[in-house]
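Asks: Here it is: the structure, laid out below.
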Amino acid sequence: MSEMTPREIVSELDKHIIGQDNAKRSVAIALRNRWRRMQLNEELRHEVTPKNILMIGPTGVGKTEIARRLAKLANAPFIKVEATKFTEVGYVGKEVDSIIRDLTDAAVKMVRVQAIEKNRYRAEELAEERILDVLIPPAKNNWGQTEQQQEPSAARQAFRKKLREGQLDDKEIEIDLAAAPMGVEIMAPPGMEEMTSQLQSMFQNLGGQKQKARKLKIKDAMKLLIEEEAAKLVNPEELKQDAIDAVEQHGIVFIDEIDKICKRGESSGPDVSREGVQRDLLPLVEGCTVSTKHGMVKTDHILFIASGAFQIAKPSDLIPELQGRLPIRVELQALTTSDFERILTEPNASITVQYKALMATEGVNIEFTDSGIKRIAEAAWQVNESTENIGARRLHTVLERLMEEISYDASDLSGQNITIDADYVSKHLDALVADEDLSRFIL
């Protein structure tokens, strides 16, 4: 689990997301509180429940990007889901319980990777011995059994040295590796994913663990053998228990587009993909026990972060019980022209940096001037104001249109320097931006 302070988390988010300081502070505090809770004594720790967050803001201002970056920083089981994909229990579609099952699967995968990494040094030693056994087979007694030698032979030590120095990397050997499990694809209706995964596991285990001889270069064989030996050193039962503990104590669920499951206006009959989903989310957020293929998972201390644009619906349109379980409200601000300028230049992998790198592969050197950046930002903001406001996503549309000609002719422009300034941007975009009908369809 991440031990970063709130200030460090915000600083890391600042490298990728412009503005939205309130949202960054809220998620940073929530993440740090996970660590603080684990420092408490057992009795008090059980009483401290997470303060779930509701992020409200127009589309394209950074709600989903905060979730993506948070997943990398958290070093904890994390899953992002779309609220619109679920239906009420009893109807065709995914049930909300599958959120916890998917989160547990992600945790098992994460814990397995950590366990394999922890055992990598020992696995490398075992893989090395298996390759040496192929290169220099150990001596056998009269009954065909391998004799245990007190000291490795001089030849074995010489080959070990060559192996470690990479002198034997390109030599081909034939080695026995675990055969891939039998692949069985089972198609089932939505909502029955749990049953299909159990059937697949059953079929895969039918054949047992078989060995298959393969001819490989030593450097390729070494990678496969390390993975195989590391997997043998991992205890599956311990791994499952560690994964369940990680989900229960540190798990984070990000629910996007929650405004799309708000009930709109007066309607009769069951609303299975809106209010029904909200009712099903209640026990998860409040705390319940969900059955997964790895074991029972309690959701009492899982942190839920919900987000939505709320352009048509309002947060008060959520059912009152769910509103009460999302106590921290954070409003994200609409982006201005100066925000667009910063988005184009400040993030570590801004879209201007990406375009420059892509064109550099063809030998074309692109240079964006300050005046060019300013004009691109103004054009994006202008189109957002005159048509539909889609936030920072408009920059991708505008820049793609601006770079279209260069991207098409890049292979013929090798070795050239192209400067994108205000005049260049105006020449290529002004006519489109000014014509509202054209910008509505093209930008």
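A Cβ is built for glycine as well, from the same backbone N, Cα and C atoms used for every other residue.
Residues as originally present; substitutions not included.
Given the structure is predicted, the values throughout are model-derived calculations rather than measurements.
Checked Swiss-Prot, it gives:
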BINDING   Ile18, Gly60, Val61, Gly62, Lys63, Thr64, Glu65, Asp256, Glu321, Arg393  ATP binding site
MUTAGEN   Lys80 to Thr  Some effect on protease activity
MUTAGEN   Tyr91 to Gly  Partial loss of protease activity
MUTAGEN   Val92 to Gly  Partial loss of protease activity
MUTAGEN   Gly93 to Ala  Almost no protease or ATP hydrolysis activity
MUTAGEN   Glu266 to Gln  No effect
MUTAGEN   Glu286 to Gln  Reduced protease activity
MUTAGEN   Arg325 to Glu  Complete loss of activity. Forms wild-type complexes with HslV and is able to bind ATP
MUTAGEN   Glu436 to Lys  Partial loss of protease activity; when associated with K-437
MUTAGEN   Asp437 to Lys  Partial loss of protease activity; when associated with K-436
Asks: What's the CA to CA span in angstrom from Glu286 (mutagenesis position) over to Lys63 (ATP binding site)?
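Replies: A Cα-Cα distance of 23 Å.
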Asks: Looking at the recorded positions Lys63, Lys80, Arg325, which sits with the largest number of other Cβ atoms within 10 Å of its Cβ?
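Replies: Counting Cβ neighbours within 10 Å, the top one is Lys63.
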Asks: DSSP secondary structure for Glu321 (ATP binding site), reduced to helix/strand/coil, please.
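Replies: The three-state answer is helix.
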Asks: Which secondary structure state does DSSP assign to Glu286 (mutagenesis position), in the simple three-class scheme?
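Replies: Helix, per DSSP.
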Asks: Please report the Cα separation of Val61 (ATP binding site) and Gly93 (mutagenesis position) in Å, rounded to an integer.
Replies: 30
Asks: What does the structure give for the C-alpha distance between Ile18 (ATP binding site) and Lys80 (mutagenesis position)? Integer Å is fine.
Replies: 21
Asks: In whole Å, could you give the widest CA to CA gap in the ATP site formed by Ile18, Gly60, Val61, Gly62, Lys63, Thr64, Glu65, Asp256, Glu321, Arg393?
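Replies: The widest Cα-Cα gap among those binding residues is 34 Å.
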Asks: Same chain only, sequence gap of 6 or more: which residues have a CB within under 8 Å of the CB of Glu321 (ATP binding site)?
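Replies: Result: Leu282.
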Asks: Have a look around Tyr91 (mutagenesis position) and count the other CB atoms within 10 A of its CB, chains all included.
Replies: 14
Asks: Cβ-Cβ under 8 Å from Glu65 (ATP binding site), same chain, 6 or more residues apart: which ones?
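Replies: Listed in sequence order: His16, Ile17.
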Asks: Through the lens of DSSP with three states only, how would you label Tyr91 (mutagenesis position)?
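Replies: For Tyr91 (mutagenesis position) - judged by DSSP and reduced to three states - the answer is coil.
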Asks: Looking at the binding-site residues Ile18, Val61, which one has the fewest other Cβ atoms within 10 Å of its own Cβ?
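Replies: Candidates: the binding-site residues Ile18, Val61. Fewest Cβ atoms within 10 Å: Ile18.
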